[in-house]
Amino acid sequence: MASSVGNVADSTGLAELAHREYQAGDFEAAERHCMQLWRQEPDNTGVLLLLSSIHFQCRRLDRSAHFSTLAIKQNPLLAEAYSNLGNVYKERGQLQEAIEHYRHALRLKPDFIDGYINLAAALVAAGDMEGAVQAYVSALQYNPDLYCVRSDLGNLLKALGRLEEAKACYLKAIETQPNFAVAWSNLGCVFNAQGEIWLAIHHFEKAVTLDPNFLDAYINLGNVLKEARIFDRAVAAYLRALSLSPNHAVVHGNLACVYYEQGLIDLAIDTYRRAIELQPHFPDAYCNLANALKEKGSVAEAEDCYNTALRLCPTHADSLNNLANIKREQGNIEEAVRLYRKALEVFPEFAAAHSNLASVLQQQGKLQEALMHYKEAIRISPTFADAYSNMGNTLKEMQDVQGALQCYTRAIQINPAFADAHSNLASIHKDSGNIPEAIASYRTALKLKPDFPDAYCNLAHCLQIVCDWTDYDERMKKLVSIVAEQLEKNRLPSVHPHHSMLYPLSHGFRKAIAERHGNLCLDKINVLHKPPYEHPKDLKLSDGRLRVGYVSSDFGNHPTSHLMQSIPGMHNPDKFEVFCYALSPDDGTNFRVKVMAEANHFIDLSQIPCNGKAADRIHQDGIHILVNMNGYTKGARNELFALRPAPIQAMWLGYPGTSGALFMDYIITDQETSPAEVAEQYSEKLAYMPHTFFIGDHANMFPHLKKKAVIDFKSNGHIYDNRIVLNGIDLKAFLDSLPDVKIVKMKCPDGGDNADTTNTALNMPVIPMNTIAEAVIEMINRGQIQITINGFSISNGLATTQINNKAATGEEVPRTIIVTTRSQYGLPEDAIVYCNFNQLYKIDPSTLQMGANILKRVPNSVLWLLRFPAVGEPNIQQYAQNMGLPQNRIIFSPVAPKEEHVRRGQLADVCLDTPLCNGHTTGMDVLWAGTPMVTMPGETLASRVAASQLTCLGCLELIAKSRQEYEDIAVKLGTDLEYLKKIRGKVWKQRISSPLFNTKQYTMELERLYLQMWEHYAAGNKPDHMIKPVEVTESA
C-alpha cells in the first residue's frame, strides 16, 4: 500500500533527513525530526503527509488519520492526504470508505499513480476484481513503464484465470525491465498453470539467476520440478530455499514429499517431523507424515497422525480421504464410506475422494452410484487416469465391455506408465478371447511394475490358454509362492478359484482361495444390513411339495443348459415345485424357451440387479432348497446365496470345485468324483448321487446319433465304423430304401466282466460302395451342401449352419441324413485317430508328453485337437516337434457348432482325456458319439469327472491309475484293433443302456437326494455328509 509523503521544503535540510530516515525504516527518528519541523512550519502540508505515513507504518492508525485530516484542512485539494486517509480506512476494514477516499483523490489528481494502486488493492479486498483491473490499467495509461504495476496487474489477471492476458503483462514488464526477477517468476506460474512445465521451469530458473536470494522463486521451482517428477533438481531447489529460510515449515513439508516420492521413506518421515516441529499446527504435514508412516507399515501411528490433522482442521479433506482408505483396508467399510462422504461434503470437487468412494460402492455392488462418482472424478480432473481405470472396472462388471475398453485405453493415453490400466486392459482382451493382445498388455504391466501379482497370475493363465510353456516350471513355482504369500497376509489371492485347479497348489490353498472369494460376497451383503430370513420348517405352505430353486446365468445357449435343460420339466409335479432363477437376460434360444416352459416358475433376476431385492424375491417364493449352478464362473451372483434366502443351499453341476463359502451347505457330487476320504477339500458337506453327479441331455438333443450307418470302407479286411458315417432321425427308412445294405454284427462286452459276448453283438448297417455311396462321397468331395436320394435329403455334415442354424446349435433335431467323413477334417482314412476336443488350456507339458509317447508307440496314428484357441496351435506343434513328433502327427480343426462338434466325435477312434482338468461336457459329447475315452483321475474334482462318467458307463477298463497305465490303455486300443472294436461297441451300447444319459432316472435320483436333505433339516439337524445315496430305478 503506497503512502504519500509529500514534498517538504526546508532550507536547514531537516526535511531531507526525515525522508531518508523514513525510507530506511527508522520511523522513530523520522517522526522526531518531522515534529521539530512541523513546530517550525505548522502550515507545511508536506510535513503532515510524512507524519501521516510514519504513523501508518507504525500501525498507529488514529494518529495517521489525524495528520491526514490536518493536511486536508490546510489544503482541501490535497489528493495525497485523501489517499493516506483511504489507507487507514482500508486497514480498519472499512473498504467502502477507503474506496471513496481513493476515488476522491483521483478526481482531484487524475494522474495520481499511487492513488490508482491503492484503489486497486481496496477493490480486490472488496471483491471487485474488474474494478481493480481498470484501476491498474488507468495507472499504466499514465505511465506505461511501471513494470511493477504491470506485474501486479498480471497477478490479478492470473487470479481471474485470464492467463493469456496475465502472460502479456509479465512479458511487457520483462520487456521494460529485463532483470525484473518477480515478473520472470510470475510468468513461470502462468506457464505452470497452462501445463507448460518446461517453460515454467525455464522462467523460474531465470528468476533465481537474476535474484539468487529469491525465496518464492526457489519454492515455485521446487514445486514444478516435483510435479514433473524431476526429483533430484526439486530437492536442490528446496534445499536452496531452506538455506535462505531454514525455518520455513512449508518448504520442509514439500521437500519431505519429494523424499517420499523417491522412496526415501525414513528421510521423508524425519523431514515431515521437522516441518511439524517448526509449525505444530500444520495439518498438511501431519497428513503427509501419515502417508509415509502407512507406506512403512506403521498403520496405527499413521491413523493417529490423520486424526491429529483432523483435530487441527476437522475439514481437512485429504486426511478424511486417507483415513477412509485405512478404514477400508481394515474392513470397516461403513466408516470408510462415511469419511469419503464427509471429505466430499467439505470439498465437493475432490476428485480422488469421488474415485475412492466409487471404488467402495463398487465393492458393495452399488454399481450405478459408483459410476456416478467416477464420472464426477473425471469431470473434475479430466486427466485422472486412476478414475478412468477404476470406472472401466465398474463398466466391466456391468457387462459394458466396450465402455470398459475405452476407459482403460484413455487411462493409458493419459499415463502410458500406468501398470494397473495395462493390466485391466489385458483382462478385457483376455475375457474377449484376444489372448495375444492380453499377453502383450500383461507383459507391459509387469515391465512397468515387476511386483504385480494380479498381472503375473493372469499372464500365467493366458500363457496356459495358448500353451506357451516357456519357463513353465519356474512360472508354476512363482505362482504358488505368490498365492502362499497372499494367503499368509490374508489378501485376496490373484489366482481365481476357477483357475486354481490348473496349478500345482495344495488342496488347502485351493480351498482358501475359494473361501476368500466367498468372504468377498459376505462383505458385499453386510452393508445391506438385512436381518436374517426366517425359513420354513415344513412343507405346509407349499401343499406338501418341496420347492427347489435353480439359480444360473446359463439358461440359454451354454454347456450347462445343454446338460440339464430337461431336468426342470422331469421333476415329479406331485412332490416338487420347480423355480428357475435366471441371472442373465433372454438370449432368444430354444434352450431358454424350453426351461421357461417346463419349469413351474421362471424368474428373470437379471431384471432385479439389487442383490437384496433379488434375495427377497427368492425368499418370498418359499424356496426350500436353492441350487447354485454357477459357483465362481462368469455371471455368478453368489451374494444371493450369502444372504441365505433358503434354508438349504447346494452346489450342483456348473462349477467343478468347492465354493469355500460357509453359506453353501452341500455339494452334489458322487463317490468317484469326491471320495469321502478327501472331504476336507470341501467347505460343503458331500451329497452323493448313486452313479455320477454329471448328466447330459444328449439323448433329447441329439437322438439322430443313437443310430448310424457306414459306407463300406475296407482296409486290411476290416470294416471301419468311423470313416464315412451317416446319422439321421429317418436313417432306418432311408436304409430300407436302399438295395444291398449289409448288417455287420459288432461284438462288444457288456457292462460287466462277462466274457461271453455273443449275446451282446450290435448290428451295424453298411452301405456297399455302389452308385449311391459314390454320390454321397462326390457330394462331400465337391463341397455340395445337400443332395436327394430316393426322396431323402442327404446333407454335408459341414453345412449344417447353412441348412438349419437351430439344428446346428442343438436347439432342434436335424431332419436330414447327415454325412460325416474323415476327409472333411483332413483326417487320414487308414490311421488310428486319437482326439481331444477340450480347450487347449487343459493340456500341460506332461499331458502332451503322454500323447507324444502314445503316438510314438502306435505307428500310423495321429492326435486330433481343436484350435481352441487358434493361437495355441503353433505352440503345441513346436513342443510336439521338440518331443520328436513330425508336424503331421497332430491335426487341428476349428471349433464347430454344437451338433457338428458332437457328431464329428464319431470319426475318432479314442479320446485321450486331459488329466489336469478333464473334459466334462466334452467328455459327455465324445461318449455320446460312441468314442471310448481314456482318463487318469487326479486329486481335484475337475480331474475326476471323466472317471465318474466312465464308471457310470460301466467302462472301468478305460480308467488309468498312473501315467504309464494311461499310455498302455491308449496304446492297446490303438494297436489291438479287435479290442478297439469291442470297446467301441461297448461304449456305443452302454451310452443307451447305462444311467449316464438317462435324464429321467437322474432326476428321480436327484429328487431322492433333495428329500434326504430336507428330512435331515426338518429334523433339526445341521448339514452333514450324505454319502450313502438311495438308488432308484426309472420305474420307481
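Numbering starts at 1 and runs along the chain as displayed.
The backbone N, Cα and C atoms fix where each Cβ goes, and this holds for glycine too.
Worth saying up front: this structure is predicted, and the values here are computed from it rather than measured.
Among the features that Swiss-Prot reports, active site, proton acceptor is placed at H498. Using a 10 Å radius centred on the Cβ of H498 (mutagenesis position) and all shown protein chains, the other Cβ atoms total 20.
Counting only same-chain residues six or more apart in sequence, the Cβ atoms lying under 8 angstroms from the Cβ of V902 (UDP binding site) belong to H698, F702, L705, G810, D925, W928, A929. Here Swiss-Prot flags Q839, K842, A896, P897, K898, H901, V902, R903, R904, H920, T921, T922, D925 as UDP binding site.
DSSP assigns H498 (mutagenesis position) to a helix. As a published mutagenesis entry, H498 to N appears in Swiss-Prot alongside the note: Loss of glycosylation activity. Loss of ability to reduce mitochondrial motility.
Under mutagenesis, Swiss-Prot gives R984 to A with this note: No effect on phosphatidylinisitol binding. DSSP assigns R984 (mutagenesis position) to a helix in the three-state reduction. Sequence-distant neighbours of R984 (mutagenesis position) (same chain, 6+ apart, CB under 8 A from its CB) are D721, N722, M746, C748, D909, G930, T931, P932.
Around K986 (mutagenesis position), taking its Cβ as the centre, 26 other Cβ atoms fall within 10 Å, counting all chains. For the mutagenesis result K986 to A, the note given in Swiss-Prot is Reduced phosphatidylinisitol binding.
Under the heading of mutagenesis, Swiss-Prot lists K989 to A and annotates it as follows: Reduced phosphatidylinisitol binding. Neighbours of K989 (mutagenesis position), defined as other CB atoms within 10 A of its CB across all chains, total 21.
Long-range Cβ proximity for R991 (mutagenesis position), meaning a same-chain Cβ under 8 A and a gap of 6 or more residues, is found for L927, W928, G930, L953, F997. Quoted from Swiss-Prot for the published mutagenesis R991 to A: No effect on phosphatidylinisitol binding.
Here the residue is the original one, but Swiss-Prot notes a mutagenesis experiment at this spot, K1000 to A: No effect on phosphatidylinisitol binding.
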Nearest-integer angstrom distance between the alpha carbons (Cα) of T921 (UDP binding site) and H498 (mutagenesis position): 16
Tertiary neighbours of A896 (UDP binding site) (same chain, Cβ under 8 Å, six or more apart): R904
By Cα-Cα distance, the member of mutagenesis positions H498, K986, K989, K1000 nearest Q839 (UDP binding site): H498
Protein Cβ atoms within 10 Å of K1000 (mutagenesis position), excluding its own: 13
Least surrounded among the binding-site residues, given as K898, R904, when other CB atoms within 10 Å are counted: K898
Nearest of the recorded positions (K898, K986, K989, K1000) to H498 (mutagenesis position), judged by Cα-Cα distance: K898
C-alpha spacing of K989 (mutagenesis position) relative to K898 (UDP binding site), in angstrom: 23
